[in-house]
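Participant: Can you keep this structure in mind? I'll have questions shortly.
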Amino acid sequence: MNTKYNKEFLLYLAGFVDGDGSIIAQIKPNQSYKFKHQLSLTFQVTQKTQRRWFLDKLVDEIGVGYVRDRGSVSDYILSEIKPLHNFLTQLQPFLKLKQKQANLVLKIIEQLPSAKESPDKFLEVCTWVDQIAALNDSKTRKTTSETVRAVLDSLSEKKKSSP
């Protein structure tokens, strides 16, 4: 789906996202993946649940994503890679506070195919995730590019010691 959004909508949404939105990249441990980690990329807008109607309207207007409730707040979530790339490509020029995060997420998405094949490229992409976390003032992060580096080094050592 390559929806083209109108400029007025993108301008409004960029201001809204700069205030109440998040552009998130995470490294999650996952033993079933080649490098024992997966990357998670998310565009999120949070509102009090009493204003969930606004988030439901975003789902309709953006055409992808979903709304989840977390107690007194609700979140609009977009994490499907192709629609996320399409959406952020159009939104990015209008962002002010979150433009660096959008640029880094777009860069990550564009490098995903090679990052899935090369441990060095995967590690490089993980450093971009670290940069996004720093821009977002992330407080609860457990897995960083250094965590991934240690796992990749361990995997490399196992390969070397195997006959």
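Including glycine, each Cβ sits where the backbone N, Cα and C put it.
Sequence unchanged from the original; the noted substitutions are absent.
Just lifted these from Swiss-Prot, have a look:
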type    : residues                           : note
BINDING : GLY19, ASP20                       : Mg(2+) 1 binding site
BINDING : ASP20                              : Mg(2+) 2 binding site
MUTAGEN : ASP20 to Ala, Leu or Asn           : Loss of catalytic activity. Reduced affinity for DNA
MUTAGEN : GLN26 to Ala or Cys                : Alters the specificity of the endonuclease
MUTAGEN : TYR33 to Cys, His or Arg           : Alters the specificity of the endonuclease
MUTAGEN : GLN44 to Ala, Cys, Thr, Val or Trp : Alters the specificity of the endonuclease
MUTAGEN : GLN47 to Ala, Glu or Met           : Loss of catalytic activity
MUTAGEN : GLN47 to Asn                       : Strongly reduced affinity for DNA. No effect on catalytic activity
MUTAGEN : ARG68 to Ala                       : Loss of activity
MUTAGEN : LYS98 to Arg                       : Strongly reduced affinity for DNA. No effect on catalytic activity
MUTAGEN : LYS98 to Ala                       : Strongly reduced affinity for DNA. Increased catalytic activity
Participant: Quick one: give me the count of other CB atoms within 10 A of the CB of GLN26 (mutagenesis position).
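Facilitator: Excluding its own Cβ, the number within 10 Å is 17.
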Participant: Which of the recorded positions listed here (GLY19, ASP20, GLN26, TYR33) have a Cα atom within 10 Å of the Cα of GLN44 (mutagenesis position)?
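Facilitator: The recorded positions passing the 10 Å Cα test are ASP20.
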Participant: Look at each of the mutagenesis positions, ARG68, LYS98, and point out the one with the fewest other Cβ atoms around it within 10 Å.
Facilitator: ARG68
Participant: Per DSSP, GLN47 (mutagenesis position) is which: helix, strand or coil?
Facilitator: strand
Participant: If you measure from the Cα of GLN47 (mutagenesis position), which of the recorded positions GLY19, ASP20, TYR33, ARG68, LYS98 is the nearest?
Facilitator: ASP20
Participant: Under 8 Å Cβ-Cβ from TYR33 (mutagenesis position), six or more apart in the same chain: what's there?
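Facilitator: In sequence order, no residue meets the Cβ cut-off.
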Participant: Rounded to a whole angstrom, what is the C-alpha distance between ARG68 (mutagenesis position) and GLN26 (mutagenesis position)?
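Facilitator: Given the Cα positions, ARG68 (mutagenesis position) is 19 Å from GLN26 (mutagenesis position).
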Participant: Whole-number answer please: how many Å between the C-alpha atoms of LYS98 (mutagenesis position) and GLY19 (Mg(2+) 1 binding site)?
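Facilitator: One finds 9 Å between the Cα atoms of these residues.
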Participant: Translate the DSSP assignment of GLN26 (mutagenesis position) into the three-state scheme.
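Facilitator: For GLN26 (mutagenesis position) - judged by DSSP and reduced to three states - the answer is strand.
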Participant: How many Å lie between the Cα of GLN26 (mutagenesis position) and the Cα of GLY19 (Mg(2+) 1 binding site)?
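Facilitator: Approximately 21 Å lies between the Cα of GLN26 (mutagenesis position) and that of GLY19 (Mg(2+) 1 binding site).
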Participant: Please classify the secondary structure at GLY19 (Mg(2+) 1 binding site) using three-state DSSP.
Facilitator: helix
Participant: Given a separation of at least six residues and a C-beta threshold under 8 Å, show me what packs close to GLY19 (Mg(2+) 1 binding site) in the same chain.
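Facilitator: Residues satisfying the criterion: none.
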Participant: When a 10 Å sphere is centred on the Cβ of GLN47 (mutagenesis position), how many other Cβ atoms does it contain?
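Facilitator: For GLN47 (mutagenesis position), the 10 Å Cβ neighbour count is 18.
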Participant: Near ASP20 (mutagenesis position), which residues of its chain come within a Cβ-Cβ distance under 8 Å, counting only those 6 or more away in sequence?
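Facilitator: VAL45, THR46, GLN47 - these are the non-local Cβ neighbours of ASP20 (mutagenesis position), listed in sequence order.
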